[in-house]
Amino acid sequence: MTNAEVTIAVRHEPMRIAGRLVDTDDRVEVRYPWNDTVVGTVPAGRAEHAREAFAIAAAYQPKLTRYERQKILLATAEALAARKEEISDVITLELGISKADSLYEVGRAFDVFTLAGQMCIRDDGEIFSCDLTPHGKARKIFTMREPLTAISAITPFNHPLNMVAHKVAPAIATNNCVVVKPTELTPMTALLLADILYEAGLPPEMLSVVTGWPADIGMEMITNPHVDLVTFTGSVPVGKLIAANAHYKRQVLELGGNDPLIILNDLSDDDLARAADLAVAGATKNSGQRCTAVKRILCQESVADRFVPLVLERAKRLRFGDPMDRSTDLGTVIHEKAAALFEERVMRAAEEGADILYHPGRSGALLPPIVVDRVPHQSDLVLEETFGPIIPIVRVPDDDDATITLSNSTAFGLSSGVCTNDYRRMQKYIAGLKVGTVNIWEVPGYRIEMSPFGGIKDSGNGYKEGVIEAMKSFTNVKTFSLPWP
């Protein structure tokens with residue numbers, strides 16, 4: 001047993017409803033995936049708890065100035081940086097990712113709050129002169145943005161801090177009230193973030209965090225009459241359930257992906273080594289539990305025999321094990337059931353003709369970086385969203401049209417990465433790939449926290465996340481005009 005395991009203290013957290021601590025007799029256990037021990041409990045909240053939170057949000061009229069919003073957001077960012085060890089411990093304990101990955105997540109959340117703080121003092125209202133045509137008048141038309149009644153934010157397990165930050169920070173920046181329902185698997189980080197925001201000066205009525213089982217509280221998060229917008233990050237089935245039940249409410253749905261990294265045949269040996277670095281890092285960071293993780297590597301046939309050994313070499317270097325050990329590169333996935341499912345997909349791919357090149361063995365939720373070559377492109381391993389540190393290589397023809405067709409042949413359309421030095425081929429793939437983002441010489445998921453991000457097809461409903469796009473989605477545009485002699 002490690003020292004980290006010996007010193008774990010179980011956290012019993014209440015909900016935060018407009019700053020008030022609310023508990024229930026029934027509790028939801030939060031387990032450490034590394035050893036399946038209970039590391040915390042949260043209330044098994046019910047619909048009435050969400051209903052109360054939305055009623056408070058709807059009744060409150062935020063009056064924060066842009067300066068005050070910026071001050072709160074930047075103070076939150078600084079608190080995240082100052083408390084990064086404590087916060088990353090909570091993330092690792094409830095999610096199982098390595099300390100290196102959880103510290104990186106805290107850094108990303110710092111970026112979100114910093115950028116939201118910078119953007120909230122910027123006024124993007126527009127002015128239109130009306131004397132532009134023979135039918136014009138001596139007037140000017142102006143636009144301004146106003147907050148919504150209440151925002152419902154439903155967040156996934158794989159980024160317990162950053163996904164909450166991406167919904168809460170833009171809401172604060174636009175003077176909105178938001179109710180957050182984190183997944184029951186990793187709820188404790190969201191509760192800690194709420195406390196940090198209250199301490200930074202956020203009026204408590206502007207933020208509530210409710211917890212509980214989806215069957216008990218989920219539908220209220222979607223259908224409550226005070227909710228103007230539902231923002232959700234998570235699985236495709238749940239996203240479609242929200243779309244079917246939210247009806248006329250606005251929805252920002254960021255769903256799954258099976259993002260490709262595409263390796264083209266114009267690469268030198270040095271280029272292939274660089275591409276292998278991207279492939280392995282993109283497939284295994286955060287234990288592969290990212291919607292934008294590299295979930296299939298499409299390698300053109302004529303360079304595959306040179307590329308695959310480079311991937312194998314890098315995968316074998318990864319240290320996997322105790323997430324709290326500072327030397328660990330790769331921690332666990334969310335639970336043993338998920339690890340077993342992804343391992344089963346690997347074995348099924350092998351039955352379909354794939355070659356398992358590296359699989360040092362699974363232990364509970366600890367799934368190692370498994371390298372699989374010659375995966376059939378119709379295998380579930382690469383057709384479905386395999387949310388773990390699997391490194392599947394699909395050999396594709398030395399033909400760009402055929403490669404693009406294969407890349408587009410799944411139900412998802414989130415993002416992709418392409419490794420090529422040919423500018424004309426870059427343009428062809430940017431135009432031809434049916435995804436929300438194309439990154440050249442970078443992993444599919446690369447972005448900064450304020451750039452537009454989102455998918456098409458089953459990966460989302462076309463609305464974008466990122467601080468700037470979220471601030472637009474979280475507001476109504478009011479148009480008014482004045483005489484202007």
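Cβ atoms here come from the backbone N, Cα and C positions, even for glycine.
These features come from Swiss-Prot:
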- E254: active site, proton donor/acceptor (ACT_SITE)
- C291: active site, nucleophile (ACT_SITE)
- R108, H159, R290, C291, T292, R447: substrate binding site (BINDING)
- T155, P156, F157, K181, P182, T183, E184, S235, E385: NAD(+) binding site (BINDING)
- R108 to A: Decreased catalytic activity and decreased affinity for phosphonoacetaldehyde (MUTAGEN)
- N158 to A: Strongly decreased catalytic activity (MUTAGEN)
- E254 to A: Loss of catalytic activity (MUTAGEN)
- R290 to A: Decreased catalytic activity and slightly decreased affinity for phosphonoacetaldehyde (MUTAGEN)
- C291 to A: Loss of catalytic activity (MUTAGEN)
- E385 to A: Decreased catalytic activity and decreased affinity for phosphonoacetaldehyde (MUTAGEN)
- R447 to A: Decreased catalytic activity and strongly decreased affinity for phosphonoacetaldehyde (MUTAGEN)
Where P182 (NAD(+) binding site) falls in three-state DSSP terms: strand
Inter-residue C-alpha distance, R447 (mutagenesis position) and T292 (substrate binding site) (nearest angstrom): 10
From E184, E254, R290, E385: recorded positions whose CA lies within 10 A of H159 (substrate binding site): R290
E385 (mutagenesis position) to P182 (NAD(+) binding site) - Cα separation in whole Å: 21
Assigned element (helix, strand, coil) containing C291 (mutagenesis position), judged by DSSP: coil
Cβ-centroid neighbours of substrate site R108, H159, R290, C291, T292, R447, 8 Å, sequence order: N162, N286, G445
C291 (mutagenesis position), number of other Cβ atoms within 10 Å: 29
Between R108 (mutagenesis position) and E184 (NAD(+) binding site), the C-alpha gap once rounded to whole angstrom: 22
Under 8 Å by Cβ from R290 (mutagenesis position), counting only residues of that chain that are 6 or more apart: N158, H159, G445
